[in-house]
Amino acid sequence: MTMFENVTRALARQLNPRGDLTPLDSLIDFKRFHPFCLVLRKRKSTLFWGARYVRTDYTLLDVLEPGSSPSDPTDTGNFGFKNMLDTRVEGDVDVPKTVKVKGTAGLSQNSTLEVQTLSVAPKALETVQERKLAADHPFLKEMQDQGENLYVVMEVVETVQEVTLERAGKAEACFSLPFFAPLGLQGSINHKEAVTIPKGCVLAFRVRQLMVKGKDEWDIPHICNDNMQTFPPGEKSGEEKVILIQASDVGDVHEGFRTLKEEVQRETQQVEKLSRVGQSSLLSSLSKLLGKKKELQDLELALEGALDKGHEVTLEALPKDVLLSKEAVGAILYFVGALTELSEAQQKLLVKSMEKKILPVQLKLVESTMEQNFLLDKEGVFPLQPELLSSLGDEELTLTEALVGLSGLEVQRSGPQYMWDPDTLPRLCALYAGLSLLQQLTKAS
């Protein structure tokens, strides 16, 4: 996970714990997430590691007939996050331990991340709603044909001034052990990096779903659910496709770890329906991509494209006569989404863990810690059951510490015990899903 992602996720949690404020994943995309921008929700999104949205090149205003322009988004003022982050540098506030913020030109030595919110005022929305939808707009036609749902950015959290972020802290040096060198992990873990975030950069946002009514009427309701569709139901095949995509989405409320476990099990069952050859080939495909985040993301896009078109696909390592059903594609897409949430270093550690056949132990470790603390919203140190680690040799234990440590779960051999930080939950959920898939595939192989 990049430093930018770490900061935006911590910010979203700090300002809106367990809420609907979505952190931005990519710095280069921030201009496409301003108020009124249209975005797409990624296929097989899950609230456990964050509903993920994809930029488009259009705003709501682009797809409306000409008419009155809305007033500028309302500035609701600066947040107190600046002072909280200042305090955290001294060790007292709940933001990532691995990030500090350094002021740049125009900021004092002690300045940190200062943010403000901009939101679409109700009167501005009323003004825009006087304009009809451009029903023949090619973008709208394309989205309707693909059964996509469109969302409108209604509120953003953005930087007030330019800041430079530096990664620092003990996480840099924890895992720079000799046996990691062949994996290329030392450079990706034990290093410093900095990123400059410009003034006015969107860090997090809220969306509401666009609803099309008839040919040119539209609305942006305050309350939505996963069963709602942007476009009126059309032909049957399109309806089936949308149901498939939304079927595994989580509701707005987490009941705890059990809900995550049931969701992962549902998707795993679809993978289990593949033949042994199919599962072995899928494992081979994924093993070649782990540690190559860009290629893994390309696979995710290809799978999304397959769902868009509603046809069967095959992966490179699969025999040509082994086709994937839409249900299988959806399940694989779910797990690939989880794996892309992990850093390249973690992905390489997963490959090493498969070689050493310690995935079951790692899965049990992650499962046990989340089962105990899933709804806990405060940091704490807790005892770890010794039997969770007793079967691991020294090298295997260090590898496991690194794998979970990069998701923010700090395991300490003395005790043994572990440090729980609620900010780590989304990353641990993604790691749990990734471990579950790989364990199933290695077992079948």
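Just so you know, glycine gets a Cβ as well, placed from its N, Cα and C.
Nothing has been swapped: the model has the original residues at all the noted spots.
The cardiolipin binding site feature in Swiss-Prot is assigned to Arg9, Ala10, Leu11, Ala12, Arg13. As a published mutagenesis entry, Leu260 to Asp appears in Swiss-Prot alongside the note: Spontaneous pyroptosis-inducing activity. Listed in Swiss-Prot as a mutagenesis experiment, Tyr334 to Asp is described as follows: Spontaneous pyroptosis-inducing activity. Here the residue is the original one, while Swiss-Prot reports the published mutagenesis Ala338 to Asp with the comment Spontaneous pyroptosis-inducing activity.
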Between Ala10 (cardiolipin binding site) and Tyr334 (mutagenesis position), how far is it from one CA atom to the other, in Å?
23
On a C-alpha basis, identify the one among Ala12, Arg13, Tyr334 that is nearest to Leu260 (mutagenesis position); the candidates are the recorded positions.
Tyr334
Does Ala338 (mutagenesis position) have same-chain partners at least 6 apart in sequence with Cβ under 8 Å from its own Cβ, and which are they?
Trp49, Cys429, Ala430, Leu431, Ala433, Gly434, Leu437
Rounded Cα separation (Å) that holds between Tyr334 (mutagenesis position) and Arg13 (cardiolipin binding site):
23
Per DSSP, three-state class assigned to Leu260 (mutagenesis position):
helix
What is the number of other Cβ atoms found within 10 Å of the Cβ of Ala10 (cardiolipin binding site)?
22
So how many other Cβ atoms are close to Arg13 (cardiolipin binding site), meaning within 10 Å of its Cβ?
22
Cβ neighbours of Ala12 (cardiolipin binding site) where a neighbour is any other Cβ within 10 Å:
22
